[in-house]
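What follows is one structure encoded as structure tokens, with my remarks underneath.
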Amino acid sequence: MENESSESRNRARLAIMELANMISVPMSLNAAVRLGIADAIWNGGANSPLSAAEILPRLHLPSHTTIGGDPENLQRILRMLTSYGVFSEHLVGSIERKYSLTDVGKTLVTDSGGLSYAAYVLQHHQEALMRAWPLVHTAVVEPETEPYVKANGEAAYAQYGKSEEMNGLMQKAMSGVSVPFMKAILDGYDGFKSVDILVDVGGSAGDCLRMILQQFPNVREGINFDLPEVVAKAPNIPGVTHVGGDMFQSVPSADAIFMKWVLTTWTDEECKQIMKNCYNALPVGGKLIACEPVLPKETDESHRTRALLEGDIFVMTIYRTKGKHRTEEEFIELGLSAGFPTFRPFYIDYFYTILEFQK
């Protein structure tokens, strides 16, 4: 029998209690976003520490709220998220607690363009998505059907297409994540310097091409390639041509092809087909520049590894049971199978990696 008073058993029991109660973390984060806590603290003035009672009047409370909210319960949420590095706690005297934003908390502050990571948090915790999580085990038992489909009767992207609210939140969430990521890679990656014509496969409204062309004026023409119904709604962008089509059939020709967050939701065989079509569209020496999450070879307890593996389970649960985050070795194999002899990774962002495949 184990000695239950030993240090190792005490730590084990504590760890499993934390894991069992882990749902408190995303749900409290979701609550913080719904209430607008980050904006309330930031707009209070230079991120000055505020107490729960001082934050409360600044929150997004429903108009029918009669008591003005509960500062004690707000403080409970603030304390819990402080333990995860979202807020900093400042003790005033022996009783009062005040809170400011950490760098993590600042990602939830709405910027001048109306964007932040807040929409990403909300998008991940919509009611339809939450219904899928109790069914994660079915991805092992019945991998042919996604837990999301089992819970909602149809695929996530099908529902996004039918619901303006879900689609709008999805687009805002992706923009909130994409813009800072694109700024980071455009500052740290020079692979677009020699490109004359660039295709963005799955480029949606063309926002990434807009940013690339602004940073690299040598790119004479950008081709935003996506489904016909998607590019039909895309705005006019100087230097960008919107082209509708199917990446599983063919891809427009160019010096280089850019692809962001596309491969992770497709199976290995589907990825091979997409990448083969990209290979066929490139000249010798041309590049496929893909931006995807890359799993580490070995599993550890770092924030990066956990974030990537959590994202992998999200893909499995919500989008495709056999879509997945991949290791560098798996991407090399996909590239070789599509004909690309040369592969180079660029680890500029901690979550998304630039993967350069050269023909």
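Every residue, even glycine, has its Cβ placed from backbone N, Cα and C.
Residues as originally present; substitutions not included.
If you look up Swiss-Prot, you'll see Asp226 marked as S-adenosyl-L-methionine binding site. Secondary structure at Asp226 (S-adenosyl-L-methionine binding site), as computed by DSSP, is strand.
Cβ neighbours of Asn21 (mutagenesis position) (same chain, under 8 Å, six or more residues apart in sequence): none. Annotation note: Asn21 (mutagenesis position) sits in a coil segment as assigned by DSSP. Listed in Swiss-Prot as a mutagenesis experiment, Asn21 to Ser is described as follows: Reduces catalytic activity 4-fold.
Looking at Swiss-Prot, you'll find the mutagenesis Tyr120 to Leu noted as follows: Reduces catalytic activity 2-fold. Non-local neighbourhood of Tyr120 (mutagenesis position): Ala173, Met174, Gly176, Val177, each in the same chain, at least six residues away, with C-beta under 8 Å from its C-beta.
In Swiss-Prot, the entry for mutagenesis His124 to Asn states: Loss of catalytic activity. The structure shown retains the original residue. Applying an 8 A CB threshold to same-chain residues 6+ apart, the list for His124 (mutagenesis position) reads Pro26, Ala173, Phe314. Annotation note: His124 (mutagenesis position) sits in a helical segment as assigned by DSSP.
Annotation for Thr264 (mutagenesis position): same-chain Cβ neighbours under 8 Å, separated by at least 6 residues, are Glu292, Pro293, Val315, Gly323, Lys324, His325, Arg326. Here the residue is the original one, while Swiss-Prot reports the published mutagenesis Thr264 to His with the comment Loss of catalytic activity.
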